[in-house]
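Beneath this line is the structure, given in structure tokens, with notes to follow.
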Amino acid sequence: MNTLIGKTGIVVRNIQRAELDSIDALGRLGVATVHEAQNRKGLLSSKMRPIQQGTSLAGSAVTVLVAPGDNWMFHVAVEQCRPGDVLVVSPSSPCTDGYFGDLLATSLQARGVRALIVDAGVRDTQTLRDMGFAVWARAINAQGTVKETLGSVNLPVICGGQLINPGDIVVADDDGVVVVRRDECESTLVAAAERAGLEEEKRLRLAAGELGLDIYKMRERLEAKGLRYVDNIEDLEG
């Protein structure tokens, strides 16, 4: 499938999606937990930032390749979206123009799309926040775009430095964005839920006053690294 990266003039109408209940569960677990649960893979660039705060979600990726400074394929992609999807967009060459604003967001909301992940710029951000339409973007930029050059819809793209296939699960929150392969959805969900349970146990122990030094059995390793304790700074003199 990677040989399809960068191809243009193609729209794939039918893609496979994971079960919505599993997607929603990944969204509740959050980016950090999911990223750790899949051995720290799939995390998009830290430059992909939310324009809003307090939103955590997941959805099936509808992928879009656009030309620099050209948002034509956004409009093409809207037709291919279903409720629960997340639109994932990448330019064929780096560009931070404002590809997306409130009108396209209105169209996507009408299709039940949950969010936009775009490796480029967006604008109308205050209106987008007022609408409750979630966006993670590389830039905020009022510079507009044209509608002239073909791209693709539902072919693999590289977004935020990660390969994203149509139908992969995208999890996004205040910490960033992580991608989960569609065929790894269930196994990742099991691992992430287990990790969340263990973290809750540790949280309760920490709240009760236990030290991370003891919970994580750090003392012997610290000693082996050469860490030593002295009662007073004067003990180091002479």
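Using the three backbone atoms N, Cα and C, a Cβ is placed for every residue, glycine included.
No noted substitution is present; original residues retained.
Residues or ranges marked as substrate binding site by Swiss-Prot: G101, D102, L103, L104, R123. In the three-state DSSP classification, L103 (substrate binding site) falls within a helix.
Residues or ranges marked as Mg(2+) binding site by Swiss-Prot on the basis of experimental evidence: D124. There are 21 other CB atoms within 10 A of the CB of D124 (Mg(2+) binding site), with all protein chains counted.
In Swiss-Prot, the entry for mutagenesis R123 to A states: Abolishes catalytic activity. The structure shown retains the original residue. R123 (mutagenesis position) falls outside any helix or strand according to DSSP and counts as coil.
Here D124 (Mg(2+) binding site) is positioned 9 angstrom away from L103 (substrate binding site), judged by their C-alpha atoms. With respect to their backbone Cα atoms, D102 (substrate binding site) and D124 (Mg(2+) binding site) stand 6 Å from each other.
Cβ-based crowding with a 10 Å cutoff singles out L104 as the top-ranked of the binding-site residues L103, L104. If you take the C-beta of R123 (mutagenesis position) and look for same-chain residues 6 or more apart in sequence within under 8 angstroms, you find G98, F100, G101, I140, N141, A142, Q143, G144.
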